[in-house]
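Chemist: I'd like to ask some things about the structure below.
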Amino acid sequence: MHLPSSLLIAAPLLANVSAEPIRIPQRDVSVVSTSQQLAVRALPDSPSGGYAPAVVDCPKTKPTLRKAVDLSNEEKNWLSIRRKNTIQPMRDLLKRANITGFDSETFMNEAANNISQLPNVAIAISGGGYRALMNGAGFVAAADNRIQNTTGAGGIGGLLQSSTYLAGLSGGGWLVGSLFSNNFSSIETLLSENKVWDFENSIFKGPKEAGLSTVNRIQYWSEVAKEVAKKKDAGFETSITDYWGRALSYQLIGADMGGPAYTFSSIAQTDNFQKAETPFPILVADGRAPGDTIISLNATNYEFNPFETGSWDPTVYGFAPTKYLGANFSNGVIPSGGKCVEGLDQAGFVMGTSSTLFNQFLLANISSYDGVPDVLIEAVTSVLKEIGAKRDDVSQIIPNPFLDWNNRTNPNADTLELDLVDGGEDLQNIPLNPLTQPVRAVDVIFAVDSSADVTNWPNGTALRATYERTFGSISNGTLFPSIPDDWTFINLGLNNRPSFFGCDVKNFTLNANQKVPPLIVYVPNAPYTALSNVSTFDPSYTMSQRNDIIGNGWNSATQGNGTLDSEWPTCVACAVISRSLDRLGRQTPAACKTCFERYCWNGTVNSKDTGVYMPEFKIADAHALDSGAVAIGKMVNVWSSVVVGVVAATLLL
């Protein structure tokens, strides 16, 4: 059934009175108030003043590594503020949900006096290139009470403000990194300004506002290459990830030249983060042990947060201060005569590290890229061979902060460099690992999955990978809900609508010191109002395509503003309070039981191969030809484009 197109053009920026599915409008600055306009971060704090790290005087108390036995003191102190800040938006969210038989006001009053009772909420945004960024942006926008109409009928506005953590990897990491690199501006603001998220020009072409034509694209790449060269001239190793991260920054960070001096650790110095007015950002990457080319579930998972970088896995089981990643750590300390370094955690470099993927695609045949002169093809081929020999297809952190750290278990303990790759290469394409750690005590994770598992739609592979990882020693005893096979996801429709996993805590058998894992609210990318299964490697999108996919993500998050399920906001609220009610030994409200019967996977399995997966629109096709519909097998190799630009620009240095 197709709804009238007039029902699809209502925007979250404009008032409406009905719970209809929305379509994000074209760019219109006039609908955004002055107070909402994009605030450029004022903390480009790299000591070099640019992309290059720099040696600095160590503080009186030199930075050290710590074992991962608990949260850092900095995170604990921040949480003491943030958890209290989530009380009012959560109170409003639960009140609007109007759960029959549940006194939300009394519940929240009790939680205000006992924070351990307060639900601890996290949001995880999967990888998947621009598809993941745009689909994830739709979810984040729908959950943000700063945006009009998110708190009306069918809305879930305030869920973002009720959340403690916001994690991303690869394309989802671009979203998280972009939000925090722009003062945690709303999606509404980012769409309405012209400084970021202009995907019409691919990374290879460069930013439109620079006035660059096909002829002078090399000037853009020359600026990228010059900044990376400064890092190398300062004595630090560089890789293709440096170029990739620099190019990404032009699209994601609203500052001149993509903010080369902006660092990830400087998020901790921003006013809204210090006041804990935002969730806690986490980006994820995988470790690559010396000599490895295939990333398995046993790979060490690393996280970047504004305070620390490291791993909870028993292999490394330690964290280094993010601000001092480039320091000469050995066995957890900076030895006498060792140097402190700041600026290695450049924001684009961290986002690029979480999204390398180059070890899979750089050796592709670039001769198919239209318009590349033969001389450049020859030069690129030469560079690719050198990259393969030097293993520069990964993100390198040199010196390795975990040198001589946990020598018995750490695969990189005796290497001078720490090699990191795309956070989804171990198939855990949703950044769940940091959020399932018992010390973080997360109750519910809203897992937004934009993976390209089957015809560029997800089929639960990312969840299943995290579940299967719990059977190995690498999980360190961390539990995760049971996840069925891929065909069960498809045949039961678990990948075509929100699905809950781990609803009944009685299904978990706990050994000593184990804790019940979070409830997982799985929100898969599906065709609500757009064919949002665009290729991971599509390098550019029209404004209409971008907005349609973001609008589709909104409709996924809200079930079409309640069009598909008017009780969806109630079910979201039930997921939020579920673990808290279990801890308190209280009965599940009847309305929540109804929700759980509707959305919880009940253990049924149907593994029959039913052929090619081609889902139909769940609401209506909002401009089929304009939505970015993908032809299966289409692949635009943006990675080759990046390398071509890098080589060409380097020739001009």
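From the backbone N, Cα and C atoms, a Cβ is placed for every residue, glycine too.
Sequence unchanged from the original; the noted substitutions are absent.
Relevant sequence annotations retrieved from Swiss-Prot are reproduced here:
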VARIANT   ASP45 to Asn  In strain: Lindegren 25a
DOMAIN    57-606  domain 'PLA2c'
VARIANT   ILE115 to Val  In strain: Lindegren 25a
VARIANT   GLU597 to Asp  In strain: Lindegren 25a
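What's the neighbourhood like for each of these?
Modeler: For ASP45 (variant position), the same-chain residues lying six or more positions away in sequence with a CB closer than 8 A to its CB are ALA261, TYR262, THR263, SER266, GLN269, GLU342.
The Cβ of ILE115 (variant position) has 14 other Cβ atoms within 10 Å, all protein chains considered.
Cβ contacts within 10 Å of GLU597 (variant position), excluding its own Cβ and spanning all protein chains shown: 10. In the three-state DSSP classification, GLU597 (variant position) falls within a helix.
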Chemist: Please report the distance from the Cα of ILE115 (variant position) to the Cα of GLU597 (variant position), rounded to the nearest angstrom.
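Modeler: Spelling it out, the Cα of ILE115 (variant position) and the Cα of GLU597 (variant position) are 29 Å apart.
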